[in-house]
Amino acid sequence: MASLGDLVRAWHLGAQAVDRGDWARALHLFSGVPAPPARLCFNAGCVHLLAGDPEAALRAFDQAVTKDTCMAVGFFQRGVANFQLARFQEALSDFWLALEQLRGHAAIDYTQLGLRFKLQAWEVLHNVASAQCQLGLWTEAASSLREAMSKWPEGSLNGLDSALDQVQRRGSLPPRQVPRGEVFRPHRWHLKHLEPVDFLGKAKVVASAIPDDQGWGVRPQQPQGPGANHDARSLIMDSPRAGTHQGPLDAETEVGADRCTSTAYQEQRPQVEQVGKQAPLSPGLPAMGGPGPGPCEDPAGAGGAGAGGSEPLVTVTVQCAFTVALRARRGADLSSLRALLGQALPHQAQLGQLSYLAPGEDGHWVPIPEEESLQRAWQDAAACPRGLQLQCRGAGGRPVLYQVVAQHSYSAQGPEDLGFRQGDTVDVLCEVDQAWLEGHCDGRIGIFPKCFVVPAGPRMSGAPGRLPRSQQGDQP
């Protein structure tokens, strides 16, 4: 399968070849992509029609509607190809299928998907009448044109009036089609990212192979002897992939009343900048490899989260770049939890959006935009044996602007798209333009049309921008 960069590059060059009228070059680019998406198959079909090869166009449109069974404009153009091949019964069937995919709407605007064309219901009915004329169904053709006139914009009936007059005189009607030279084009947002990007950067040493190294935070695995302390305070497993982020979990730290254990997995590991001297300890987080607090010692949390020896401490598990189990007072406020989390993960604590795991077997993550949501989370956690579980999410360090709910299902047309089902909640990471958003859903990141979603509720604090009011109730 071609990479996203190769796909977008071939797509863009093919569209430029269409603009120049170089049909052979355009077909080579559109058809040369392995397993092309539906929009590229549609482009190839349109170019075959322009080149005067309706048979090849029919095969290309067959692939397009097979890959995307809801592509109304694909059935529309396939009907045109069948019409040019004098297969009028097949053309009539395709035009009816195109009208069915309009789902009662007056038009479908394909501009936001890259095609500068709006498929109108009256145009489809006009082509239905054209095929019926070729089949000798004059009464049905006149009825189809009258229905098309009812869907035509007010005050602009002259074109269909002349067509109806021609049908009543039993004259043929040429079919309408997508304007010459119009094809699906890649979004300009993708064209800006065709150049390679170094996501990993330079490697950093996070674990020393020297046993006597005094660097803090990460140490090589220590030998275990018969007299070694079985309550070892540190265990680090070296990994050649240290310093890169490959998964949602890479280390877990548990701070209890009588022990402190830290484990770094081979998948992922936080980076350590300081080497050569001991760093001052943050309150509430014991040094890795050092002695933990005794049975009567309570780690002090920032902002009062761990203060107050008279109140019992509970474990709060937080998932960020890695999982951290912190000790905090039950019912601690939002600022106290963020301050306590900031001692271990300053960057995520500032940019990430906190969510809590709802109770139940099919529990989902519920955002915590304000203090009231956190207190509700504490109430739910009181009846849950696993305690309060939080998630500090920001999709690779990127903050979540706000959340939207899918009003309609959206099928990804290519690897750059984010598909989802009706009712799914999507985290919005970027407002690409007036018609497109970039979002995160079920561990995947991609772009999707704004008209498929509606706001999920109040915006998260500090999130810029607004979902346009005109898009909130649209349907595709």
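Keep in mind that glycine also has a Cβ here, set from the backbone N, Cα and C atoms.
For Pro37 (mutagenesis position), the count of additional Cβ atoms within 10 Å of its Cβ stands at 21 [all protein chains shown]. The DSSP secondary structure for Pro37 (mutagenesis position) is coil. Under mutagenesis, Swiss-Prot gives Pro37 to Ala with this note: Partial loss of function.
The secondary structure of Arg103 (mutagenesis position), as reduced to three states from DSSP, is coil rather than helix or strand. Counting every protein chain shown, the Cβ of Arg103 (mutagenesis position) has 11 other Cβ atoms within 10 Å. Swiss-Prot documents Arg103 to Glu as a published mutagenesis change and attaches the note Loss of function and loss of interaction with RAC1. Loss of localization to membranes.
Looking at Swiss-Prot, you'll find the mutagenesis Ser172 to Glu noted as follows: Constitutively interacts with YWHAZ; when associated with E-461. Around the Cβ of Ser172 (mutagenesis position), 10 further Cβ atoms fall within 10 Å across all displayed protein chains.
Among the mutagenesis experiments that Swiss-Prot reports, Ser172 to Ala is described with the note: Loss of phosphorylation. Loss of interaction with YHAWZ; when associated with A-461.
One mutagenesis experiment named in Swiss-Prot is Val205 to Ala, and its note says Unable to activate NOX2.
Per Swiss-Prot, the feature domain 'PB1' maps to 315-395; the stated evidence is sequence analysis.
For the domain 'SH3' (399-458), the model's pLDDT averages out at 85. What Swiss-Prot lists as domain 'SH3' is 399-458, and the listing cites sequence analysis.
Cβ-based neighbour count (10 Å, all protein chains) for Trp436 (mutagenesis position) stands at 19. What Swiss-Prot says about the mutagenesis result for Trp436 to Arg is this: Loss of interaction with NOXO1 and NCF1. Loss of localization to membranes. Partial loss of function.
The mutagenesis experiment Ser461 to Ala is recorded by Swiss-Prot, whose note states: Loss of phosphorylation. Loss of interaction with YHAWZ; when associated with A-172.
Looking at Swiss-Prot, the entry for mutagenesis of Ser461 to Glu says: Constitutively interacts with YWHAZ; when associated with E-172.
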Task: Counts by DSSP class (helix H/G/I, strand E/B, coil) across the domain 'SH3' (399-458) - done: 3 helix, 30 strand, 27 coil
TODO: Express the distance between the Cα positions of Ser172 (mutagenesis position) and Arg103 (mutagenesis position) as a whole number of Å.
DONE: 28
- [ ] List the Cα distance (Å, whole number) between Pro37 (mutagenesis position) and Trp436 (mutagenesis position).
- [x] 19
Open item on the list: Tell me the Cα distance separating Arg103 (mutagenesis position) from Trp436 (mutagenesis position), rounded to the nearest angstrom.
Closed with: 23
